[in-house]
Amino acid sequence: MLKEFKEFALKGNVLDLAIAVVMGAAFNKIISSLVENIIMPLIGKIFGSVDFAKEWSFWGIKYGLFIQSVIDFIIIAFALFIFVKIANTLMKKEEAEEEAVVEENVVLLTEIRDLLREKK
């Protein structure tokens, strides 16, 4: 049973997922800080208060906090979208380079095979 768990835990997909979760949590903190400390104060200045999230409420319903959470989500989702798009672009370039190397090797082997056939 320990061997099976070790095989499961050390599979590439599980390790990739664990790394992605940790990096996602760290990335979330960065983006949340960006939204909370830079973007929301700028938006607050536009609407006439420093932090509208705490001040915008009606009968105890703090819809300003909800609006801030929605903006936070949109910015985090967009940042992750850009990050994934860049990562996919880099991965495609690496795959294309690997395919080119394989094709070059195949061409050389084909030429060697043809030369050996001619000598016979």
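Using the three backbone atoms N, Cα and C, a Cβ is placed for every residue, glycine included.
Keep in mind the model shows the original residues, not the substituted ones.
The Cβ of Phe47 (mutagenesis position) lies under 8 Å from the Cβ of no residue that sits 6+ residues away along the same chain. As a published mutagenesis entry, Phe47 to Ile or Leu appears in Swiss-Prot alongside the note: Increases the duration of the open state of the channel.
For the recorded site, Phe47 (mutagenesis position), the DSSP three-state label reads coil. Phe47 to Glu or Lys appears in Swiss-Prot as a mutagenesis experiment; the accompanying note says: Decreases the duration of the open state of the channel. Increases mechanosensitivity.
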